Amino acid sequence: MFNRAVSRLSRKRPPSDIHDSDGSSSSSHQSLKSTAKWAASLENLLEDPEGVKRFREFLKKEFSEENVLFWLACEDFKKMQDKTQMQEKAKEIYMTFLSSKASSQVNVEGQSRLNEKILEEPHPLMFQKLQDQIFNLMKYDSYSRFLKSDLFLKHKRTEEEEEDLPDAQTAAKRASRIYNT
């Protein structure tokens, strides 16, 4: 089972992460460590599924996970093509995050809240202004605290430790971490 986990892990990594240009294997010469990417910008963090997972864990502890969930829901919404699906998703976003009765209400300016009537004619950018507000809230508030958090620093230390391990040990350690979390 352990060998299958390592094998699956290896298959998921892009070829550029597995071999250098000379064909030699290198775990310590990854393009850029994930924590370094995350620390570079909130955008980088939100583009990385592992980064989103860690950021959500942090926000959950801070009782503000709804911010990243709203941001992600808006990103999904912008990619939708089907009008009926857009209407359903728009109503879901509104009821979950924006209405006065929302279960996970986000903190946006009062005038920025959408009127329910606008949900009947959705368009991909209808939540953009609100999404930008939440992004900036995360960027200038939660994100900076995340970069100083034990959660982030622990992940960074783990990456640094793995950098010093031979390839087989690194893959085994990653597989162990993935299947034990």
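A Cβ is built for glycine as well, from the same backbone N, Cα and C atoms used for every other residue.
Taken from Swiss-Prot, the feature domain 'RGS' covers 41-156.
Listed in Swiss-Prot is the mutagenesis experiment Ser176 to Ala, annotated as follows: Abolishes phosphorylation site and leads to strongly reduced overall phosphorylation.
Secondary structure counts, DSSP: the domain 'RGS' (41-156) has 85 helix, 0 strand, 31 coil.
For the domain 'RGS' (41-156), the predicted model reports an average pLDDT of 93.
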